[in-house]
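> Copied straight from Swiss-Prot:
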- Trp77 to Ala: Impaired binding to USP12; when associated with Ala-256 (MUTAGEN)
- Tyr119 to Ala: Impaired binding to USP12; when associated with Ala-172 (MUTAGEN)
- Ser170 to Tyr: Strongly reduces interaction with USP46 and abolishes stimulation of USP46 enzyme activity (MUTAGEN)
- Tyr172 to Ala: Impaired binding to USP12; when associated with Ala-119 (MUTAGEN)
- Lys214 to Glu: Strongly reduces interaction with USP12 or USP46 and abolishes stimulation of their enzyme activity; when associated with A-256 and D-272 (MUTAGEN)
- Trp256 to Ala: Strongly reduces interaction with USP12 or USP46 and abolishes stimulation of their enzyme activity; when associated with E-214 and D-272. Impaired binding to USP12; when associated with Ala-77 (MUTAGEN)
- Arg272 to Asp: Strongly reduces interaction with USP12 or USP46 and abolishes stimulation of their enzyme activity; when associated with E-214 and A-256 (MUTAGEN)
- Lys459 to Glu: Decreased interaction with RAD51AP1 (MUTAGEN)
- Leu580 to Phe: Impaired binding to PHLPP1. Defective in stabilizing PHLPP1 (MUTAGEN)
- Lys595 to Glu: Does not affect interaction with RAD51AP1 (MUTAGEN)
- His599 to Ala: Does not affect interaction with RAD51AP1 (MUTAGEN)
Amino acid sequence: MAAHHRQNTAGRRKVQVSYVIRDEVEKYNRNGVNALQLDPALNRLFTAGRDSIIRIWSVNQHKQDPYIASMEHHTDWVNDIVLCCNGKTLISASSDTTVKVWNAHKGFCMSTLRTHKDYVKALAYAKDKELVASAGLDRQIFLWDVNTLTALTASNNTVTTSSLSGNKDSIYSLAMNQLGTIIVSGSTEKVLRVWDPRTCAKLMKLKGHTDNVKALLLNRDGTQCLSGSSDGTIRLWSLGQQRCIATYRVHDEGVWALQVNDAFTHVYSGGRDRKIYCTDLRNPDIRVLICEEKAPVLKMELDRSADPPPAIWVATTKSTVNKWTLKGIHNFRASGDYDNDCTNPITPLCTQPDQVIKGGASIIQCHILNDKRHILTKDTNNNVAYWDVLKACKVEDLGKVDFEDEIKKRFKMVYVPNWFSVDLKTGMLTITLDESDCFAAWVSAKDAGFSSPDGSDPKLNLGGLLLQALLEYWPRTHVNPMDEEENEVNHVNGEQENRVQKGNGYFQVPPHTPVIFGEAGGRTLFRLLCRDSGGETESMLLNETVPQWVIDITVDKNMPKFNKIPFYLQPHASSGAKTLKKDRLSASDMLQVRKVMEHVYEKIINLDNESQTTSSSNNEKPGEQEKEEDIAVLAEEKIELLCQDQVLDPNMDLRTVKHFIWKSGGDLTLHYRQKST
């Protein structure tokens, strides 16, 4: 019954399989950092970003290596995080459409909330009420009681949520006051919408911005709101008066990040122009340029360990996170080093960050080579690398070499059908397998660099082999004789067969490889590490998630059928031979040209010779005593095969001929002729 239910479930949705080629421990942010949270009690900084990983860092400057741990469960960009319960719990929002609840001290995911139907872009937190709100591109806002979320278990896994409706466009920013009495959302609608989270009642809509509202802040009692927009302005709103009471034109481009001191007197702003300003809200003409980053600013986090704040952490579209000192900033008025005309360039307060959390490189360019197995990539440091998709690993770092030259250098006149797709969104290689083309690529074991125990050269399906390797640890895929009768049979056949057979028998992928089952629209159904599929819980979830097209290969061992290619075989015009009846032939698309040459020699040329000569005295037909190898040698000596008047390499296969030489619609046509002696 369970299996029947699983197949029905799989039938209702198209499930893809993805995996990430990466190191076991990814110590450094590999892409832009979208969110920051500081835990001053433990001197820890949490970063969350576009590589899908949340990392914990020590902000103790005496520590040589600040990295503490990674929190991994998301499969797409992490867009926002909030620390709750005095730093014990972390809530995260992601483009994988989930909100996750983490034990922040121990670094593990406690539960996953799947209420959103699209990217979750923003979170808001009411500290006094332990209330969190989440919002995103599905235009929905959901309210979560943190104490309820942290009490969820495998058996007690139902949670009730309130929702705030009324947004007409995708939500990009969210704010809630500490008391949990006001919530504000910002969206591409260019307005601020305001609710009372206690009653879910809509209170007002505030107009004034002319572009997306990317950042929002509320004061403690919820009477004032600050907003930053892609229109380049910061606005201060009075919720009591339901209007904008001040507009700050500080930046040259969009404002994407805001922070404010506890007294709500100074706003810190950053955005597309890479500059970070501090502006006195009471005197809009007075502002100081704190620093200039090397990339657009995505998020900032004030160090609130003292008042005024001694420093600010800044995250950008690059992977490095910087801490900038704010010491002396509130004396800028006296020194006169401030900007009251944003058209005049001013000197930044800081030219170097006080502390740096170094980031790693992000892959920004890739090229799939002709063998449809290897990939060349280029990263943000201009380093080129060579990867093996089949074995899910990096083969070689090539350094700062010319990317296009490396592609040309590795070009082979070979055609293998596409059987996977590549995504670079996280800055790492994510490979996706889809039922529609996963099994399109067959190669010979020899061409793939694999040897068979019996010395044969079997045909291997790349997608099938990879799926078997990804699920190698899942007990359901193991060939394991369970009952006594089977054991007796295998005992007769020898000890070898009595062993559990795992994987594909040719190669393994790194056990730490993340494997993701997701709907073909982006929603993740299940993520696990390759090595964990033997666990009881993981195995049960795989039973519910793995689609039938993967079961067929990994569990039932039903390999797909070979791809056939139709073609016509005719004598070349120069041979003077009579054109044959145009029979449409069909063969495996991996069939080598030499095999067609053998067919021509044995079935056409030899038969012609036989009809023109008398039978020998012992009535033996020509070629009967020739071995297969001799026929192959003779065929290559005597026969030429051509396509589009180009003589073909005997090692080329039919699909390569069709792709590189035929290059036309309709069925492939090959011509043969005898070599001139």
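The backbone N, Cα and C atoms fix where each Cβ goes, glycine too.
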> Counting Cβ atoms within 10 Å of each candidate's own Cβ, which of the mutagenesis positions Lys214, Arg272 comes out highest?
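Per the Cβ count, the most surrounded site is Lys214.
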> Please list residues from the chain of Trp256 (mutagenesis position) whose Cβ is under 8 angstroms from its Cβ, counting only those at least six apart in sequence.
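For Trp256 (mutagenesis position), the qualifying residues are Lys214, Ala215, Gly228, Ser230, Gly270, Gly271, Arg272, Pro296, Val297, Leu298.
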> Roughly how many Å lie between the Cα atoms of His599 (mutagenesis position) and Lys459 (mutagenesis position), rounded to a whole value?
20
> Using a Cβ cut-off under 8 Å and a sequence separation of 6 or more, which residues in the same chain sit near Lys595 (mutagenesis position)?
Ala587
> Looking at the mutagenesis positions Lys459, His599, which one has the fewest other Cβ atoms within 10 Å of its own Cβ?
Lys459
> Where the distance is taken from Cα to Cα, which of the mutagenesis positions Trp77, Tyr119, Lys459 turns out closest to Tyr172 (mutagenesis position)?
Tyr119
> Measuring Cα to Cα, tell me the gap between Lys459 (mutagenesis position) and Tyr119 (mutagenesis position) in whole angstrom.
42
> For Trp77, Tyr119, Tyr172, listed as mutagenesis positions, tell me which one has the smallest number of other Cβ atoms within 10 Å.
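Among the mutagenesis positions Trp77, Tyr119, Tyr172, the lowest count of other Cβ atoms within 10 Å belongs to Tyr119.
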> Tally every other Cβ atom lying within 10 Å of the Cβ atom of Ser170 (mutagenesis position).
17
> Where does Tyr172 (mutagenesis position) sit in the DSSP three-state scheme?
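For Tyr172 (mutagenesis position) - judged by DSSP and reduced to three states - the answer is strand.
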> With H, G and I counted as helix, E and B as strand and the rest as coil, say where DSSP puts Arg272 (mutagenesis position).
coil
> If one measures from the C-alpha of Ser170 (mutagenesis position) to the C-alpha of Trp77 (mutagenesis position), what distance in angstrom results, rounded to a whole number?
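Given the Cα positions, Ser170 (mutagenesis position) is 17 Å from Trp77 (mutagenesis position).
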